[in-house]
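Participant: Got these off Swiss-Prot a minute ago, pasting:
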DOMAIN    21-92  domain 'KH type-2'
MUTAGEN   SER6 to Ala  No effect on phosphorylation by CDK1. Greatly reduced phosphorylation by PRKCD. Abolishes phosphorylation by PRKCD; when associated with A-221
MUTAGEN   LYS18 to Arg  No effect on sumoylation. Abolishes sumoylation; when associated with R-214 and R-230
MUTAGEN   THR42 to Ala  Abolishes phosphorylation by MAPK and translocation to the nucleus following exposure of cells to hydrogen peroxide. No effect on phosphorylation by CDK1 or PRKCD
MUTAGEN   THR70 to Asp, Glu or Arg  Abolishes phosphorylation by PKB
MUTAGEN   SER139 to Ala  No effect on phosphorylation by PRKCD
MUTAGEN   SER149 to Ala  No effect on phosphorylation by PRKCD
MUTAGEN   THR221 to Ala  No effect on phosphorylation by MAPK. Significantly reduces phosphorylation by CDK1 and nuclear accumulation. Greatly reduced phosphorylation by PRKCD. Abolishes phosphorylation by PRKCD; when associated with A-6
MUTAGEN   LYS227 to Arg  Does not affect ubiquitination in response to ribosome stalling
MUTAGEN   LYS230 to Arg  No effect on sumoylation. Abolishes sumoylation; when associated with R-18 and R-214. Does not affect ubiquitination in response to ribosome stalling
Amino acid sequence: MAVQISKKRKFVADGIFKAELNEFLTRELAEDGYSGVEVRVTPTRTEIIILATRTQNVLGEKGRRIRELTAVVQKRFGFPEGSVELYAEKVATRGLCAIAQAESLRYKLLGGLAVRRACYGVLRFIMESGAKGCEVVVSGKLRGQRAKSMKFVDGLMIHSGDPVNYYVDTAVRHVLLRQGVLGIKVKIMLPWDPTGKIGPKKPLPDHVSIVEPKDEILPTTPISEQKGGKPEPPAMPQPVPTA
């Protein structure tokens, strides 16, 4: 028997489920370029789509890893047997995904690459992928004992207004190095895309599109136009004289 819950509780429960699932997959698939999760609920089953840059690693050998993840999710969230399905989907444009770039920068810093060089490499890759702008902030004990932050910016970046919600993709990650924990924040401003594949369909409010004038067909031969004047009033019938 299904338990009836209010709409408010339903929204809260869905939010908690997605947040917990996202945290679990972030820990589990960090090395495989995990970039987010989508949950689609149908009347018969729940479909969980994992977005990643290396989908083959997520699936595992002969689909073993995805089956293990399905079993863990099913047990943790109390889904009935066979009612949850996990899929792996490749991220179309890795350079426009903030989570993927934050993870990439994290592994570069763990590998011992200099902060400035690693950040400029990520910045260049993002801009080459077609982004309108990007911002990378690394904070912590970068050099010496005193904590400080370094900001790297390129292109255009909006910070306020409603378009921030759908134009700016943000990700925050932490990396533990020998000198302490560094914080990584990546912000990517997506380009406007009428098809909606690599960016929002809705243009920015200040976007101005210039419409090309239509080609006027010029007359090849002289044409005379007769403009009609005022129509003459109909003649009144003349009275017939009587003898």
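Every residue gets a Cβ built from N, Cα and C, even glycine.
Substituted residues are absent from this model; it holds the original ones throughout.
Because the structure is a prediction, the values reported are computed rather than measured.
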Participant: Run through SER6, THR42, SER139, THR221 for me and report the mutagenesis positions whose CA is within 10 Å of the CA of SER149 (mutagenesis position), in sequence order.
Facilitator: SER139
Participant: Measure from the Cβ of SER149 (mutagenesis position) and count the other Cβ atoms within 10 Å, all protein chains considered.
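Facilitator: Excluding its own Cβ, the number within 10 Å is 12.
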Participant: Determine, using Cα-Cα distances only, which of these mutagenesis positions is closest to LYS18 (mutagenesis position): SER6, THR70, SER139, THR221.
Facilitator: THR70
Participant: Which Cβ among the mutagenesis positions (THR42, THR70, SER139, THR221) has the fewest C-beta neighbours inside 10 Å?
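Facilitator: Counting other Cβ atoms within 10 Å of each of the mutagenesis positions THR42, THR70, SER139, THR221, the minimum falls on THR221.
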Participant: Just give me the nearest neighbour of THR70 (mutagenesis position) among the mutagenesis positions THR42, SER139, THR221, Cα to Cα.
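Facilitator: Among THR42, SER139, THR221, THR42.
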Participant: Can you tell me how many other Cβ atoms are located within 10 Å of the Cβ belonging to LYS18 (mutagenesis position)?
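Facilitator: The answer is 14.
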